[in-house]
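Asks: Questions regarding the structure given below will be posed in turn.
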Amino acid sequence: MLVVPAIDLFRGKVARMIKGRKENTIFYEKDPVELVEKLIEEGFTLIHVVDLSNAIENSGENLPVLEKLSEFAEHIQIGGGIRSLDYAEKLRKLGYRRQIVSSKVLEDPSFLKSLREIDVEPVFSLDTRGGRVAFKGWLAEEEIDPVSLLKRLKEYGLEEIVHTEIEKDGTLQEHDFSLTKKIAIEAEVKVLAAGGISSENSLKTAQKVHTETNGLLKGVIVGRAFLEGILTVEVMKRYAR
């Protein structure tokens with residue numbers, strides 16, 4: 001099972017937004033480049049980096065940080081405001097192959113195929129709040145059945161998703177794996193679970209679901225609990241495979 005540390009960037013700094021709300025932003029006095037380098041040295045093979053400024057405000061203020069982080073691009077899945085082929089290609093030229101996309105894919109599913117044509121490995125971000133699918137930096141929502149949506153996107157080459165429970169994101173509440181498990185099994189896609197991966201109990205449950213889904217639950221993304229030391233690097237490594 002993959003355990004993926006998460007680093008969100010806002011105003012050029014490491015940050016977390018509780019439930020995805022800008023007014024509930026927590027900033028951390030951590031250097032993002034040093035943090036990523038240390039995690040790779042500790043043996044983590046994948047780091048989740050999201051440009052919140054670009055996702056929410058369509059701002060390029062974090063680009064200098066992304067350029068510095070590109071040294072470690074092979075270990076990073078990058079997301080946040082990837083809504084055009086031009087921007088995806090710009091990130092690809094920096095070395096970022098694994099890119100997280102959402103809003104543009106909901107508007108135009110063929111975007112998945114277009115990304116593969118420029119050697120990008122797209123990962124769809126399925127963000128849910130109370131059973132509704134959210135997009136545009138979680139500022140908009142729509143009543144869409146997640147499983148039906150994913151089955152349709154598979155026709156365009158979808159293979160893997162990140163499923164975030166927005167109501168749990170950044171709250172340190174426990175992730176409810178029942179919906180994540182249902183999505184993985186019924187849609188037959190690989191899933192990284194996010195939002196509420198907040199304790200060792202979360203990791204134990206994830207490991208159990210990983211086995212029950214024959215690996216379709218590929219792993220978990222750990223954000224605030226990691227940044228605040230609630231889940232230490234040592235504990236996360238214990239569950240990482």
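Just so it is clear, glycine is given a Cβ too, placed from its N, Cα and C backbone atoms.
Got these off Swiss-Prot a minute ago, pasting:
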- ASP8: active site, proton acceptor (ACT_SITE)
- ASP127: active site, proton donor (ACT_SITE)
- HIS48 to Ala: Decrease in activity (MUTAGEN)
- ASP51 to Asn: Decrease in activity (MUTAGEN)
- ASP127 to Asn: Almost no activity (MUTAGEN)
- THR164 to Ala: Strong decrease in activity (MUTAGEN)
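I'm curious about the neighbourhood of these features; can you describe it?
Replies: Mapped onto three states, the DSSP output places ASP8 (active site, proton acceptor) in strand.
Secondary structure at ASP127 (mutagenesis position), as computed by DSSP, is strand.
In the three-state DSSP reading, HIS48 (mutagenesis position) counts as strand.
Its Cβ taken as reference, ASP51 (mutagenesis position) is surrounded by 23 other Cβ atoms within 10 Å in the chains shown.
The number of other CB atoms found within 10 A of the CB of ASP127 (mutagenesis position), across every protein chain shown, is 25.
Sequence-distant neighbours of THR164 (mutagenesis position) (same chain, six or more apart, CB under 8 Å from its CB) are SER125, LEU126, ASP127, THR128, ALA194, GLY195, ILE221, listed in sequence order.
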Asks: Can you tell me how many other Cβ atoms are located within 10 Å of the Cβ belonging to HIS48 (mutagenesis position)?
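Replies: HIS48 (mutagenesis position) is surrounded by 22 other Cβ atoms within 10 Å.
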Asks: Can you give me the Cα-Cα distance between ASP8 (active site, proton acceptor) and HIS48 (mutagenesis position) in Å, rounded to a whole number?
Replies: 8
